[in-house]
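Features as listed in Swiss-Prot:
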- K28, 33-37, L52, S56, 95-97, 201-203, 229-231: GTP binding site (BINDING)
- 270-327: domain 'FF 1' (DOMAIN)
- 368-422: domain 'FF 2' (DOMAIN)
- 485-550: domain 'FF 4' (DOMAIN)
- S36 to N: Disrupts GTP-binding. No direct effect on GAP activity 'in vitro' but affects the activity regulation 'in vivo' (MUTAGEN)
- R1284 to A: Abolishes GAP activity (MUTAGEN)
- S1451 to A: Abolishes phosphorylation by MAPK, increases functional activity and enhances retention in peripheral membranes; when associated with 1476-A--A-1483 (MUTAGEN)
Amino acid sequence: MMMARKQDVRIPTYNISVVGLSGTEKEKGQCGIGKSCLCNRFVRPSADEFHLDHTSVLSTSDFGGRVVNNDHFLYWGEVSRSLEDCVECKMHIVEQTEFIDDQTFQPHRSTALQPYIKRAAATKLASAEKLMYFCTDQLGLEQDFEQKQMPDGKLLVDGFLLGIDVSRGMNRNFDDQLKFVSNLYNQLAKTKKPIVIVLTKCDEGVERYIRDAHTFALSKKNLQVVETSARSNVNVDLAFSTLVQLIDKSRGKTKIIPYFEALKQQSQQIATAKDKYEWLVSRIVKSHNENWLSVSRKMQASPEYQDYVYLEGTQKAKKLFLQHIHRLKHEHIERRRKLYLAALPLAFEALIPNLDEVDHLSCIKAKKLLETKPEFLKWFVVLEETPWDETSHIDNMENERIPFDLMDTVPAEQLYETHLEKLRNERKRAEMRRAFKENLETSPFITPGKPWEEARSFIMNEDFYQWLEESVYMDIYGKHQKQIIDRAKEEFQELLLEYSELFYELELDAKPSKEKMGVIQDVLGEEQRFKALQKLQAERDALILKHIHFVYHPTKETCPSCPACVDAKIEHLISSRFIRPSDRNQKNSLSDPNIDRINLVILGKDGLARELANEIRALCTNDDKYVIDGKMYELSLRPIEGNVRLPVNSFQTPTFQPHGCLCLYNSKESLSYVVESIEKSRESTLGRRDNHLVHLPLTLILVNKRGDTSGETLHSLIQQGQQIASKLQCVFLDPASAGIGYGRNINEKQISQVLKGLLDSKRNLNLVSSTASIKDLADVDLRIVMCLMCGDPFSADDILSPVLQSQTCKSSHCGSSNSVLLELPIGVHKKRIELSVLSYHSSFSIRKSRLVHGYIVFYSAKRKASLAMLRAFLCEVQDIIPIQLVALTDGAIDVLDNDLSREQLTEGEEIAQEIDGRFTSIPCSQPQHKLELFHPFFKDVVEKKNIIEATHMYDNVAEACSTTEEVFNSPRAGSPLCNSNLQDSEEDVEPPSYHLFREDATLPSLSKDHSKFSMELEGNDGLSFIMSNFESKLNNKVPPPVKPKPPVHFEITKDLSYLDQGHREGQRKSMSSSPWMPQDGFDPSDYAEPMDAVVKPRNEEENIYSVPHDSTQGKIITIRNINKAQSNGSGNGSDSEMDTSSLERGRKVSAVSKPVLYRTRCTRLGRFASYRTSFSVGSDDELGPIRKKEEDQASQGYKGDNAVIPYETDEDPRRRNILRSLRRNTKKPKPKPRPSITKATWESNYFGVPLTTVVTPEKPIPIFIERCIEYIEATGLSTEGIYRVSGNKSEMESLQRQFDQDHNLDLAEKDFTVNTVAGAMKSFFSELPDPLVPYSMQIDLVEAHKINDREQKLHALKEVLKKFPKENHEVFKYVISHLNRVSHNNKVNLMTSENLSICFWPTLMRPDFSSMDALTATRSYQTIIELFIQQCPFFFYNRPISEPPGAAPGSPSAMAPTVPFLTSTPATSQPSPPQSPPPTPQSPMQPLLSSQLQAEHTL
């Protein structure tokens, strides 16, 4: 119903007549009062439809047309409006005017002949078919406009708008207008229709006229006035709506807004529309080449465009568009101008950089000069049309050359003047820099390390400050400081080399004591080169420590002359001389699978490693071969993307030994993964023999697949990568360039670069060199070492040329890159000589460890350091080895003119005389010396060959029978880290056997060598004593293959096997490895030896052996012989300085004197020998305040628990030696609490308590042990050396502390290493008050183990096992079961049941060694634990007895050893390893020796 009512309501319609002054020009003036404009704006308010010109002068035809229709009024049409009360209405608008004839200029005659005043007041208007009026142009062209007739041809007027023009009209008097209006109003009032006064043209209004109009309105009753402006569209609608409100009384009264307030609102509306339109134009129009037609079409539908066109019209919109286009063009030209002006100084610098050429030229002349330059057209372009900014050149974006007519502008002239001034200033600044640098070089106050603040006052003046900033001088000063500091460091390094004897005499290790560092500073303190670094004490100390590291760990990399180390030069010379290897080397290369193999780890998360591996494989051949420098290599890739601590992601495996690692990243997260993985990998190998992963060559690569080398993120990643590469000391490769190819992470050039670097590193580590066989070494008659000094001013090529160019020179069989073979006639026979050419620092390690028949030592006569190194080297050479000194000079003239050369030549000659060596000098200017020069020396070597070899054999066997600790204290005695350019021990790659020989095939050659050696000795009467003495040593010592054990006497007829093994061990040590190869890192021969139990080097006392001691403590203690001289250099093996010797105590030399060192024969050698006896070997940690106390105790005689009491000489020697080794104070030592890593900082309620307190009947296994074993079995069963390699002590302590606080600790979450967890588990058992295997049970276990029958023995052990306390039995069963599972993975982890038993028996049993029986039972303890691990199913799970591996009847391990000593019979058996010394005569085990050996092999 409501809807129907609304539809029935009819829209009201009002007819309004607009009237005002009209007539001829005489009455209204030159223009009308604006009635037509008012009607036009109201009916058609759009700016484009608004017309200002509406003429009233018409022709007769126009007046008679259908629009005017012979009437003096116009029908404007119908308008629909919504008034203020939102009610819509319709209005018909009529304008009463008076049309003038264009001929007579008098009003046209119409049907109504009344005057205008009466005609205008008419309320009934009729005109048939009268059309709606638009504008003057419509007249006569009605068909071109919309034709809409006045409704019904008649209208009834409802109200009047009475217009008054308040502008200053031409030829019109305002007072006359008011009179006309007054008369018109009176006539209108008669109609009783509403009237509203409309003031038109208020935008041009006169204030007086407006005021008079308002006064007129006030004189009339209820006459309202509306101020309007049709042109500005102000209050037009208000005038009509006000009239409608008067017509319809029911409507609300309209508020009349003053003109200026309405104008302000209208202006704001227009301004807003304009802003929006301009924004639209700027968004759409970007180029100054756009045109209005296309842009207006684009904007047609935009409301911003529509609103502005409605208010201001299309023409104004177009005008704004053209202004925007002009602005764009201007901005474009200015940008181009700035670019040209910015490039102009660069053009000046390129074309006229010389001030002398243009110093006095004007800009015009300089312009002509520019045209003559060859590169003129590269910088400038000459245009046909000018100026350039009005030509099409502005749109030629590809041509960036400068328009030459720009030079005519003022800015270009200014830039030219600026260029001249810049050149002049640069010349002056260069002069100032040069003068400042001269001041620095001549000033005596500028010393290395002096801060700028201190130096400034000495060298600065006002002129310097005037021309340059202080930062420039600081930069020059910094560079100068760097130069003089580098020079001072080089000189200081030379000083350190000149004092080489001091460093070697002090026997420095990796961590020198404060006392030794003090001695170094005291000795060097008065040297000017030492004082030169006074202000750089930290760097000076660092250089000293670096030099100490070089002395202790001499390699090509640590060599002060690196990369010009002699070893590298020699390798290059020898390798280039023998390009084509011998047949034997070819055969070895073919048989060695790693000779041409590169193992590469690729590390990168999120698929980076896998993708790069695929890309590299795509560059390889079908069989994964890669060509480098024309040679094909086998490439083995191992991509890793996960946790490197997991076995599946380990860097190395038993079958994969990495030679290098590519580290990939493409984000901060992947870079963090690389850093964490490298650190974890390095941590996991610390303390292991195969810790070469710490020095694994790394290459860090930023993967940038698209080759994009821009962007802040990429630059940030590059900077971070460079920082990490510097931290890791590895190579950093920039991202691949864009031209590599789509989808590539790295290009082939970079891959080749990486692989070449790996090959170089691999060669340096000698990973590709083959090991010399014993047969190869046996073929050599003499082994000579030629020593050269790194950094000497001579060419190694000149020295080696006579050797390498000799027809007798051949490649070395052993594959060494430093050795050659010579066949020279010496005497009546030809001798095969192996000549090894090494640097001095490489030669130090072989003086005692390798068989050398003679040394040829070179030194430069004009370099002090060269002779000093020679002296240091000769100090530790035995006096039986011939020496050839060779001095290198610059010629006879230089020797005469140079005092230093003369002095050093004289000193070298005197040294040669004192040591009975040979001396010669060779001028460096001499093209080549001749090899015959050394023939007298070679004859000396041949004469002394037998005694040298006999002495070397003696020393090696004696060393094998003494403590292993003595070998590792001094760098002279074979530095443990001395591996310069020589082959590393291969034993780090594969687990060493527990037998003395792994390959039986080498035994026959050994026996032949023994026979040969015997016959040589028999023919030499002068060596009878040495041979007898040598055999005596063998009869009294057994070489310990695992760790030092007590020396024991036994008869040859009973224990030939042990003797033969001892002799062969000495042979193997001296001959089986490559000649001249230094010892590797600390490498106990027994792989299963726990690293945390390896005895560290001791000071002052000689360690006889180390055994687990004190059952209540579980510590590793050392029994020492304090009779050994304390100041013998500890590890150098020199017997000459010993008052007595553990090897030769009680014997007297009767025939031949024992060899001594050259230091004792030459007064010029060992000038710092006094410091040698002043300090014990050790670091600060070992040389604490206890040293004084120990010295006092040693000087007071034989005191203390471990002192060895001397016995009478008539006592049985075997008994005396045993008791010397094992004699302890009869007073039993007081039990001491076991030092625990977990008790250091807190009291634990879990560790170190009785086992019964941490288990319950429901949980018989300690939860800590359960967690550790679960973690190890989940992640570590494949870890190489598990339980052998100790974990980090601090991590083990942290693990126990955290577990003590939280028994629910998740080991996997904490990311502990497997070795840390394994070590913590062993520590748990070590800290128990009583061992897991009770003491009472240990005696029974040993008795059961003595049973010969294997099956009976196992059942007896099982019966003893049943007597264990329940808690101990359950935990023991759990641990042994775990170890059994570990041993099943021995192919991967290399831990057999035997290895595991060696690691675990001291932890599980902790025997007391206060008695001889307990000591000799150590082998039994280990074997018992091994049986428990092997036969775990039988002992704990009622399974049948399993057969041991490798015990088949007739196998070598099941046969008794029968090899006689020093015979040529080939050895065919392989005896059980002597893990402990053989039983003594006092031991109850002696009668069972043979049967026990047989039984143990059977087991």
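Keep in mind that glycine also has a Cβ here, set from the backbone N, Cα and C atoms.
Sparsest Cβ environment among the binding-site residues L52, C202, A230 (other Cβ atoms counted within 10 Å): L52. In this structure, K35 is the one among the recorded positions K35, R1284 with the smallest number of other Cβ atoms inside 10 Å of its Cβ. Calculated from their C-alpha atoms, the gap between K35 (GTP binding site) and R1284 (mutagenesis position) amounts to 115 Å.
Long-range Cβ proximity for Q96 (GTP binding site), meaning a same-chain Cβ under 8 A and a gap of 6 or more residues, is found for S17, V18, V19, S22, H72, F73, Y116, R119, A120. Cβ neighbours of K28 (GTP binding site) (same chain, under 8 Å, six or more residues apart in sequence): L21, S22, G169, R172.
Taking only the Cα positions, the spacing between A230 (GTP binding site) and S36 (mutagenesis position) is 9 angstrom. In terms of DSSP secondary structure, the domain 'FF 4' (485-550) contains 52 helix, 0 strand, 14 coil. Secondary structure from DSSP puts Q96 (GTP binding site) in a beta strand. Taking Cβ-Cβ distances under 8 Å and a sequence separation of 6 or more, the neighbours of S36 (mutagenesis position) in its chain are H54, L74, E95, T97. Across the range of the domain 'FF 1' (270-327), the DSSP-based residue counts are 47 helix, 0 strand, 11 coil. Rounded to the nearest whole angstrom, the C-alpha distance between R1284 (mutagenesis position) and C202 (GTP binding site) is 108.
Residue counts of the domain 'FF 2' (368-422) by helix, strand and coil are 33 helix, 4 strand, 18 coil (DSSP-based).
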